[in-house]
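Asker: As listed in Swiss-Prot for this protein:
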type     : residues             : note
ACT_SITE : THR267               : active site, nucleophile
MUTAGEN  : GLY111 to Ser        : Decreases thermostability by about 10 degrees Celsius
MUTAGEN  : ASP122 to Gly        : Increases thermostability by 24 degrees Celsius. Increases thermostability by 29 degrees Celsius; when associated with Y-130
MUTAGEN  : ASP122 to Gln        : Increases thermostability by 19 degrees Celsius
MUTAGEN  : ASP122 to Asn        : Increases thermostability by 18 degrees Celsius
MUTAGEN  : ASP122 to Val        : Increases thermostability by 30 degrees Celsius
MUTAGEN  : ASP122 to Lys or Arg : Increases thermostability by 23 degrees Celsius
MUTAGEN  : ASP122 to Leu        : Increases thermostability by 13 degrees Celsius
MUTAGEN  : HIS130 to Tyr        : Increases thermostability by 11 degrees Celsius. Increases thermostability by 29 degrees Celsius; when associated with G-122
MUTAGEN  : LEU137 to Ala        : Decreases thermostability by about 10 degrees Celsius
Amino acid sequence: MNTTPVHALTDIDGGIAVDPAPRLAGPPVFGGPGNDAFDLAPVRSTGREMLRFDFPGVSIGAAHYEEGPTGATVIHIPAGARTAVDARGGAVGLSGGYDFNHAICLAGGAGYGLEAGAGVSDALLERLEHRTGFAELQLVSSAVIYDFSARSTAVYPDKALGRAALEFAVPGEFPQGRAGAGMSASAGKVDWDRTEITGQGAAFRRLGDVRILAVVVPNPVGVIVDRAGTVVRGNYDAQTGVRRHPVFDYQEAFAEQVPPVTEAGNTTISAIVTNVRMSPVELNQFAKQVHSSMHRGIQPFHTDMDGDTLFAVTTDEIDLPTTPGSSRGRLSVNATALGAIASEVMWDAVLEAGK
């Protein structure tokens with residue numbers, strides 16, 4: 001779907017092919033030529049298709065190195081926006097983690113890919129002609145996925161790639177699929193022979209004046225599951241043509257009294273952006289609510305073999321109507337309702353990444 005009109009809640013569908021074609025990642029190499037071995041040139045990522053969204057003040061750019069392949073995706077909010085960070089799992093790759101950001105950088109390359117965020121910071125400083133007044137500081141937070149297992153090089157997103165992703169940023173467009181940070185994302189790592197390539201995904205909803213944009217790069221040990229409970233990406237058995245939920249592999253292992261097999265090197269990174277003003281407590285709870293909801297579309301999620309990070313961002317542009325009965329202590333029913341809707345938008349984004 002290239003355009004997203006104003007939606008009612010009942011219009012959230014998250015449609016995806018019932019039996020998408022297999023996209024096996026192949027066995028990992030865990031090494032190979034690095035950045036210095038190539039004459040690297042950033043490429044603008046266009047992906048499978050372009051999502052069009054209507055969110056003034058928010059631009060997105062994606063760039064990649066074909067030699068990786070690996071990439072970076074930048075969400076740029078020039079005016080800056082308050083941010084809550086929810087990080088879970090056993091191996092989180094995160095820098096910044098600020099409560100106010102001008103850009104969010106998502107990248108491949110594991111910890112090395114955090115350099116892409118430094119490139120975004122450098123570029124923003126140059127745009128301000130190197131002014132460094134405290135109120136003018138440009139804040140960038142970054143999160144990375146471990147994508148080396150799905151490719152045969154040690155190339156990682158560096159400063160030049162982060163700069164390029166920022167330069168490519170435009171309002172109202174997001175490249176779906178194998179693009180930016182999702183170039184070599186994968187899912188279903190019960191066994192390397194059954195791991196499938198995913199990508200990056202986004203979804204957008206507008207409800208009256210309320211805007212919600214979800215962006216995700218699923219690279220989990222788990223599989224991607226649709227709303228019917230069907231595994232649509234990951235843990236694909238080429239001999240049978242069946243995608244299995246990992247729970248069946250784990251059950252068989254316990255029944256046979258052998259350790260369950262699960263491969264390491266997994267992460268899902270995401271951002272949920274809205275224009276609704278929330279208190280700091282509400283924004284933090286909003287982040288937790290949406291992040292927790294993602295276990296429906298990614299199973300299992302937040303494991304010791306993952307390092308999941310979600311950025312919840314608000315541009316603080318509109319206030320939802322309130323009534324004396326709409327709050328419980330410090331938390332508003334409005335924020336809870338917004339989180340419920342945003343959770344569905346995020347599930348749509350996860351499914352887009354799995355197409």
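Just so you know, glycine gets a Cβ as well, placed from its N, Cα and C.
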Asker: I want to check the contact list for THR267 (active site, nucleophile): same chain, sequence separation of six or more, C-beta distance under 8 angstroms. What comes out?
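Answerer: Sequence-distant Cβ neighbours: GLY89, ALA91, VAL92, GLY93, ALA143, VAL144, ILE145, TYR146, ASN219, PRO220, ASP306, GLY307, ASP308, THR309.
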Asker: With DSSP assignments reduced to helix, strand and coil, which class does HIS130 (mutagenesis position) get?
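Answerer: Its secondary structure by DSSP: coil.
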Asker: On a simple 10 Å Cβ count over all chains shown, which one of the mutagenesis positions GLY111, HIS130 is most densely packed?
Answerer: GLY111
Asker: Using a Cβ cut-off under 8 Å and a sequence separation of 6 or more, which residues in the same chain sit near ASP122 (mutagenesis position)?
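Answerer: When sequence neighbours closer than 6 are ignored, ASP122 (mutagenesis position) has LYS159, ARG163 within Cβ distance under 8 Å.
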Asker: State the count of C-beta atoms found within 10 angstroms of the C-beta of LEU137 (mutagenesis position), not counting that atom itself.
Answerer: 16
Asker: Compute the C-alpha separation of LEU137 (mutagenesis position) from HIS130 (mutagenesis position), stating it in Å without decimals.
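Answerer: Their Cα atoms are separated by 10 Å.
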